[in-house]
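Straight from Swiss-Prot, the features:
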type	residues	note
DOMAIN	53-168	domain 'OmpA-like'
MUTAGEN	Leu43 to Pro	Is predominantly a monomer. Shows a much higher peptidoglycan-binding affinity. Forms a stable complex with YfiR
MUTAGEN	Phe48 to Ser	Exists as a mixture of monomer and dimer in solution. Crystallizes as a dimer
MUTAGEN	Trp55 to Leu	Exists as a mixture of monomer and dimer in solution. Is predominantly a dimer. Crystallizes as a dimer
MUTAGEN	Met59 to Ala	Weakens but does not abolish the interaction with YfiR
MUTAGEN	Arg96 to Ala	Weakens but does not abolish the interaction with YfiR
MUTAGEN	Asp102 to Ala	Cannot sequester YfiR at the outer membrane; when associated with A-105
MUTAGEN	Gly105 to Ala	Cannot sequester YfiR at the outer membrane; when associated with A-102
Amino acid sequence: MLPQRLHPSRLLALALFSLVLGLAGCQTKPPQTGLSAEQIAVLQEQGFELRDEGWEFGMSSKVLFGNNLDRLNPDSRNTLTKIARALLAVDIDKVRLEGHTDNYGDEGYNQKLSERRAESVAAVFREAGMPAANIEVRGLGMSKPVADNKTRAGRSENRRVAIIVPAE
């Protein structure tokens, strides 16, 4: 017996149904952070935003540095101490610190400078009580600018340390 031909409207309906099923299977799941509602509320209160790799402080709020400097000013130290204590108060005791530079200077020098910047933030977190073993320090040099390095304001935005509470 020969197979029956499908009516064009049924064929179209079958094709659309298959397409919908295929697309539904491709949906990206939201990141699972493993954090409580209280922890998320504290992260948001402190200025963290949810990104692909976790909760990041350093997008709308930044820890900025002067040109060729790796030392924190007193206001930045106070802000960082407040953040570290707030995180620890809700049992968030693991962070990644990513230091960055603008594009002025030698690539190797900027790499080391970005590491020193991240380490200066790590020192404040350790002083606030965060275990040293739970603080990951990365220097990314000038590889990930968030602003145009052609302007003074852009270069200033790129001299920063991002604080990330990893998604687990």
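Quick reminder: no glycine exception, Cβ is built from N, Cα and C everywhere.
Here the original residues are kept at every noted site.
Mapped onto three states, the DSSP output places Leu43 (mutagenesis position) in helix. The mutagenesis positions in question are Trp55, Arg96, Asp102, Gly105, and the one with the fewest Cβ neighbours inside 10 Å is Gly105. Within 10 Å of the Cβ of Leu43 (mutagenesis position) there are 24 other Cβ atoms, across all protein chains. Put simply, Trp55 (mutagenesis position) is 31 Å from Gly105 (mutagenesis position) when counted between their Cα atoms. The two recorded residues, Leu43 (mutagenesis position) and Arg96 (mutagenesis position), show a Cα separation of 14 Å.
When the C-alpha distances from Phe48 (mutagenesis position) to the mutagenesis positions Trp55, Arg96, Asp102 are tabulated, the minimum falls on Trp55. Along the domain 'OmpA-like' (53-168), the predicted structure has mean pLDDT 93.
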